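To start, the structure under review is shown below, and the notes come after it.
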Amino acid sequence: MASPRTRKVLKEVRAQDENNVCFECGAFNPQWVSVTYGIWICLECSGRHRGLGVHLSFVRSVTMDKWKDIELEKMKAGGNAKFREFLEAQDDYEPSWSLQDKYSSRAAALFRDKVATLAEGKEWSLESSPAQNWTPPQPKTLQFTAHRPAGQPQNVTTSGDKAFEDWLNDDLGSYQGAQENRYVGFGNTVPPQKREDDFLNSAMSSLYSGWSSFTTGASKFASAAKEGATKFGSQASQKASELGHSLNENVLKPAQEKVKEGRIFDDVSSGVSQLASKVQGVGSKGWRDVTTFFSGKAEDTSDRPLEGHSYQNSSGDNSQNSTIDQSFWETFGSAEPPKAKSPSSDSWTCADASTGRRSSDSWDIWGSGSASNNKNSNSDGWESWEGASGEGRAKATKKAAPSTAADEGWDNQNW
């Protein structure tokens with residue numbers, strides 16, 4: 001890249017000798033120069049000058065290339081106006097020259113020698129210049145044009161070295177291309193040509209990328225499955241150990257202790273005996289209920305609940321009925337103290353077991369006045385209700401007075 005000193009010198013030179021326009025086409029603000037002649041050219045013309053070869057035109061960039069002091073001196077010695085005036089002053093100059101003819105002419109060779117001599121600080125004269133004997137090449141047919149397609153063969157006859165001409169042709173073909181490629185190398189790259197195998201390469205690359213993605217996902221899935229299986233196995237083993245420990249503590253150890261102490265058979269025998277007693281009690285009670293239902297007899301007093309559990313006191317208040325020895329109907333309206341009766345004395349039709357006679361509460365003696373003479377009759381008959389004397393009623397009332405719980409028999413039925 002040009003140094004600040006180089007930029008300063010070139011800025012001063014540009015302001016002189018019509019250097020602010022292109023020497024070839026007249027474009028404004030040229031950024032390229034031909035150091036050999038000290039002239040300023042544009043970007044397009046710089047490519048054409050490169051095609052001439054460095055022995056005819058050495059091209060440099062004003063801002064992008066590094067400069068030497070001798071090159072700056074050549075720029076001061078040359079210039080657009082100086083070169084044009086020098087060419088027009090020569091006898092062999094023709095305005096219709098092509099670019100190749102112009103810079104291959106004797107006039108151009110003389111000006112090159114002048115610029116190089118002045119840059120070295122020497123005096124130059126036309127008579128003493130070695131370029132006086134310059135003999136330009138004489139081609140049979142001149143095919144050089146400003147825009148020759150790349151790769152077009154050149155039909156020129158050379159008077160110099162054949163190898164040099166071959167190098168010149170190769171250099172010209174590399175720099176002077178077609179119109180669409182003339183900016184190649186200056187920020188504009190030509191896209192590569194598509195080949196037939198590009199499609200296959202792109203397909204294979206897509207296949208490789210897809211397979212890589214699949215393998216990556218499969219490896220991730222396998223690692224996740226492995227981690228899950230390991231975690232599940234650890235949890236299962238932990239639960240199994242906990243279950244085994246609980247079973248050992250709650251079942252096996254107590255059983256072992258009982259076996260050692262000899263208590264396990266006692267526990268088994270006690271459990272079996274309890275179960276048998278419960279089964280026996282349930283079976284006997286069920287059979288007794290069935291036989292009672294079909295025989296029409298009342299339940300035996302031996303199977304009845306204790307006193308205080310009569311149907312008059314079925315509300316369950318045992319504390320109030322604990323002192324009552326007789327049922328309510330046995331003392332209601334009776335003149336004499338009640339006597340003990342057989343278990344079947346509650347029946348209306350059964351005979352009295354103690355006397356061998358029918359019970360006094362039978363319907364056969366309903367309304368009879370001889371209730372007082374029947375001493376062995378049951379006191380809860382209907383005849384006692386009608387035939388009892390006032391004294392009997394008073395005694396019954398007096399007897400029933402202390403037992404307040406018996407008078408409230410109807411109130412305890414929760415009817």
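Using the three backbone atoms N, Cα and C, a Cβ is placed for every residue, glycine included.
Sequence annotations record features per position, and here Swiss-Prot assigns domain 'Arf-GAP' to 7-124 based on sequence analysis.
Listed in sequence order, Phe28, Pro30, Trp40, Ile41, Cys42, Cys45 are the same-chain residues six or more apart from Cys22 (mutagenesis position) with CB atoms under 8 A from its CB. For the mutagenesis result Cys22 to Ala, the note given in Swiss-Prot is Loss of GAP activity.
A mutagenesis experiment is reported in Swiss-Prot for this position, Cys25 to Ala, and the note states: Loss of GAP activity. In the three-state DSSP classification, Cys25 (mutagenesis position) falls within coil. Neighbour density for Cys25 (mutagenesis position): within 10 A of its CB lie 13 other CB atoms from the protein chains shown.
Residue counts for the domain 'Arf-GAP' (7-124) by DSSP state, with H, G and I taken as helix and E and B as strand, are 55 helix, 11 strand, 52 coil.
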